[in-house]
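What Swiss-Prot annotates here:
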- Trp5 to Ile: Important increase in potency toward Nav1.7/SCN9A, and low potency on Nav1.4/SCN4A and Nav1.5/SCN5A; synthetic variant D1Z/M5I/K18Y/R24Ka and synthetic variant D1Z/M5I/R27Na (MUTAGEN)
- Lys12 to Glu: Important increase in potency toward Nav1.7/SCN9A, and low potency on Nav1.4/SCN4A and Nav1.5/SCN5A; synthetic variant D1Z/M5I/K18Y/R24Ka and synthetic variant D1Z/M5I/R27Na (MUTAGEN)
- Lys18 to Tyr: Important increase in potency toward Nav1.7/SCN9A, and low potency on Nav1.4/SCN4A and Nav1.5/SCN5A; synthetic variant D1Z/M5I/K18Y/R24Ka (MUTAGEN)
- Arg24 to Lys: Important increase in potency toward Nav1.7/SCN9A, and low potency on Nav1.4/SCN4A and Nav1.5/SCN5A; synthetic variant D1Z/M5I/K18Y/R24Ka (MUTAGEN)
- Arg27 to Asn: Important increase in potency toward Nav1.7/SCN9A, and low potency on Nav1.4/SCN4A and Nav1.5/SCN5A; synthetic variant D1Z/M5I/R27Na (MUTAGEN)
Amino acid sequence: DCLGWFKSCDPKNDKCCKNYTCSRRDRWCKYDL
């Protein structure tokens, strides 16, 4: 199961969905342009 938009995440263990990335600053999944 992956994390979607605006879900809180850990930058060291990025479990965001495909095309998303865990923001180190905000600590939630953002769309990776």
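Each Cβ is built from the backbone N, Cα and C atoms, and glycine gets one as well.
In this view, Lys18 (mutagenesis position) is surrounded by 6 other Cβ atoms within 10 Å of its Cβ, with every protein chain counted. The local packing around Trp5 (mutagenesis position), expressed as other Cβ atoms within 10 Å of its Cβ over all shown chains, amounts to 11. When the mutagenesis positions Trp5, Lys18, Arg24 are screened for a Cα within 10 A of the Cα of Lys12 (mutagenesis position), the ones that qualify are Arg24. Cα to Cα, Trp5 (mutagenesis position) and Lys18 (mutagenesis position) are separated by 11 Å.
Of the listed mutagenesis positions, namely Lys12, Arg24, Arg27, the sparsest CB environment within 10 A is found at Lys12.
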